[in-house]
Amino acid sequence: MALRELKVCLLGDTGVGKSSIVWRFVEDSFDPNINPTIGASFMTKTVQYQNELHKFLIWDTAGQERFRALAPMYYRGSAAAIIVYDITKEETFSTLKNWVKELRQHGPPNIVVAIAGNKCDLIDVREVMERDAKDYADSIHAIFVETSAKNAININELFIEISRRIPSTDANLPSGGKGFKLRRQPSEPKRSCC
């Protein structure tokens with residue numbers, strides 16, 4: 001079975017639950033007292049998708065303003081980006097559009113974009129309507145899903161949909177789909193002055 005390594009970065013404001021989504025996906029656990037990410041953290045998980053193994057190389061970036069300038073370093077070369085907002089905080093959805101703009105300017109041209117409205121278990125204090133977020137995601141051709149890292153809602157489904165949307169690669173190429181052939185150039189006849 002072929003193994004593909006897929007770099008995925010999580011972007012979004014601080015406190016939206018990026019780290020909790022990663023922990024739920026990788027470790028199937030939830031820590032309500034998880035500390036904010038400083039800079040970025042890295043985790044991996046391999047899952048089977050159709051006839052391939054997809055090894056997700058997950059970069060969880062810090063959402064604090066002081067670390068925002070580092071984000072392009074993490075999403076360069078990414079196969080996918082998950083931009084997370086908190087459904088209970090309208091301002092996190094508003095700034096999500098800035099994350100998308102920055103990603104479109106500095107990220108790979110064919111990056112798969114997913115928008116995750118996290119904390120969908122808190123519907124009683126919802127500020128962002130699901131329809132508004134879905135319409136925005138559709139307008140930029142992004143995956144859209146509402147998630148709850150706390151209750152394990154749509155976390156695995158999010159990564160399955162990313163696997164589905166990432167273009168397949170030629171089986172003869174190394175993982176990541178990037179490859180080239182070396183060809184020997186005919187050598188010029190040797191000349192001598194003597």
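Note: Cβ is positioned from N, Cα and C throughout, glycine not excepted.
Original residues only: the substitutions mentioned are not part of this model.
In the three-state DSSP assignment, the secondary structure recorded for GLY12 (GTP binding site) is coil. Positions annotated as GTP binding site by Swiss-Prot, on the basis of similarity to another entry: 12-20, 60-64, 118-121, 148-150.
According to Swiss-Prot, the mutagenesis experiment SER19 to Leu carries this note: Loss of GTPase activity. A simple way to gauge crowding: the CB of SER19 (mutagenesis position) has 23 other CB atoms within 10 angstroms, across all the protein chains here.
Under its mutagenesis entries, Swiss-Prot includes GLN64 to Leu with the note: Constitutive GTPase activity. Impairs normal protein trafficking through early endosomes.
Taking the Cβ of LYS119 (GTP binding site) as reference, residues of its chain lying under 8 Å away and at least six apart in sequence are, in sequence order, VAL16, GLY17, ASP86, ILE87, THR88, SER148, ALA149, LYS150.
Across the binding-site residues listed here (GLY12, GLY15), the residue whose Cβ sits among the most other Cβ atoms within 10 Å is GLY12.
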